[in-house]
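Below are the features I grabbed from Swiss-Prot:
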{"type": "MUTAGEN", "residues": "P21 to L", "note": "No measurable monooxygenase activity. Intercellular bridges between primordial germ cells (PGC) are unstable in a proportion of embryos and eventually regress, prior to the start of epidermal morphogenesis"}
{"type": "MUTAGEN", "residues": "A99 to T", "note": "No measurable monooxygenase activity. Intercellular bridges between primordial germ cells (PGC) are unstable in a proportion of embryos and eventually regress, prior to the start of epidermal morphogenesis"}
{"type": "MUTAGEN", "residues": "S126 to N", "note": "No measurable monooxygenase activity. Intercellular bridges between primordial germ cells (PGC) are unstable in a proportion of embryos and eventually regress, prior to the start of epidermal morphogenesis"}
{"type": "MUTAGEN", "residues": "T275 to A", "note": "Normal monooxygenase activity. Intercellular bridges between primordial germ cells (PGC) are unstable in a proportion of embryos and eventually regress, prior to the start of epidermal morphogenesis"}
{"type": "MUTAGEN", "residues": "P303 to S", "note": "Normal monooxygenase activity. Intercellular bridges between primordial germ cells (PGC) are unstable in a proportion of embryos and eventually regress, prior to the start of epidermal morphogenesis"}
Amino acid sequence: MHTGCCTTKFDTEVLIIGNGPAGIALSSFLSGMHPFYDATHPHENVTVHEKLLANHDFSLIDQDLSWSSNLTELSQSGRPLSVLYDMLVRPGADMGSDAPGCIQWELNRRREIPHMVIGETKIGGSWNEYDAEMLTVSFSDWMDMPGFTMEQWLGGRPLVKRLPSVAIATYLKKYVERLRLRKKFHQYFVVNSIKKIGDVWVTSGKRSTDGRSFVIRSKQVVVACGKTSPRKLQLPNEEHCSSNIVYDVRALKERLDATKKTVIDEDENYDTPSTSTCSPVIVVGDGVSSVDCVRHCLERDIPVVHVIRRTLRELRNVMLSRLSPIHYSEYTDIYRMMIGRSVHKNYQRVLDASITSVSKIHVEITTGSNREIIEMPYSTVAVCIGRESHFSTVFENAHTFLDYQSEQDETLFAVGAYAGDHFVRFLVGGCLRVAQHITGAANNNNVTAKLLPIC
């Protein structure tokens with residue numbers, strides 16, 4: 001890379017910031033991995049089949065797929081191409097069908113567009129940070145990257161639908177190696193600034209491994225980093241009590257292990273007391289992450305007070321309510337407790353509630369229409385109210401994105417969670433759309449033309 005004040009060429013044509021599933025999928029598309037409609041496996045939707053059959057000699061990247069926004073079953077999501085891609089690679093997936101996909105993959109290195117992928121972590125992004133034993137919410141085949149599936153990597157269909165997060169992190173690394181993308185990926189790059197100077201994006205920051213600065217110049221930038229920063233309670237005393245507050249199940253496990261009391265009995269006749277007599281863990285939130293924390297505590301006989309912002313009526317419509325007890329029994333069991341359908345000696349819920357004050361020994365929970373205040377002692381507070389991205393602060397100007405492209409600058413894009421696609425099964429379609437934008441621009445311009453220096 002060039003770090004001087006003046007250079008005769010850019011570091012790369014396209015800079016992808018984020019080395020998780022979104023960055024990996026987009027890198028694959030830009031490296032020449034292209035999807036073609038497989039006419040031998042026609043899709044059951046007649047309109048989709050006829051539209052794609054008419055251009056089946058062209059990859060989806062080279063086709064105008066704007067017609068997809070006119071199909072009701074695709075447009076309702078607001079991301080028609082994401083849904084179209086998903087229904088082509090996994091037809092009938094939501095109905096439990098194992099029908100073969102309608103896509104053939106071809107790797108054409110001559111179509112490669114020069115690009116770099118940088119990330120703050122190891123390849124795989126936030127999948128490296130999750131609790132290794134945590135099972136994915138998505139089924140294993142919903143995690144497939146373009147052209148090399150989870151099933152191909154495993155050497156056969158897995159015996160279970162959901163795999164632990166460590167398997168997903170490993171698959172993503174192996175995928176990058178299998179497609180020979182490794183040289184494009186640069187780990188532990190922390191971005192501090194992104195500026196547009198003329199027609200050039202200048203991205204700068206430091207490497208977390210050695211503190212060395214970097215500067216990358218590119219014609220286009222794609223923000224592919226997820227929402228990695230946990231949302232906090234935003235209470236005045238929260239930072240002062242940070243040693244007692246965690247934001248995911250992995251950190252909760254580590255804290256409980258660190259504070260666990262060991263009873264030493266020389267005569268070996270002393271029964272270890274149940275941990276249910278200690279102050280409870282207070283879990284805040286009503287999503288999957290909060291349920292992971294509740295479940296871990298109950299499995300260890302630790303009392304839990306579950307603080308839920310929603311009312312009972314609202315709680316009946318959350319994502320957890322739609323999970324199948326066949327495949328997600330660990331979540332549906334806790335969900336039944338959340339809505340009062342079942343009870344557990346160590347579980348207490350507080351609905352229509354929020355934590356309004358925290359000290360090192362107790363919290364204040366405000367609940368109900370009359371805003372009753374409950375003072376509750378605690379051992380640990382697990383705050384699981386979602387994640388957010390602070391990445392927008394690195395830009396000089398604010399950007400809004402439509403169809404994955406900045407409305408303020410057509411050379412800036414966003415994919416993955418940053419663009420609102422939170423599940424891998426849908427974010428790959430978003431990457432396909434950005435690949436269309438970038439490939440179309442490359443076809444309309446001389447990519448190899450000499451570029452002016454930045455001074």
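Placement of Cβ uses the backbone N, Cα and C atoms for every residue, glycine included.
Substituted residues are absent from this model; it holds the original ones throughout.
Predicted, not measured: the structure shown is a model, and the values here were computed from it.
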Helix, strand or coil: which one is S126 (mutagenesis position) in, per DSSP?
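It is helical.
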Work through the mutagenesis positions one by one (A99, S126, P303) and name whichever has its CA nearest to the CA of P21 (mutagenesis position).
S126
If you measure S126 (mutagenesis position) to A99 (mutagenesis position) at Cα, how many Å is it?
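Cα-Cα distance, S126 (mutagenesis position) to A99 (mutagenesis position): 31 Å.
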Just how many other Cβ atoms lie inside 10 Å of the Cβ on A99 (mutagenesis position)?
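Counting Cβ neighbours of A99 (mutagenesis position) within 10 Å gives 13.
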Of all the mutagenesis positions given, P21, P303, which residue's CB has the most CB neighbours within 10 A?
P21
Take the C-alpha atoms of P303 (mutagenesis position) and A99 (mutagenesis position) and report the distance between them in angstrom, rounded.
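That comes out at 45 Å between the alpha carbons.
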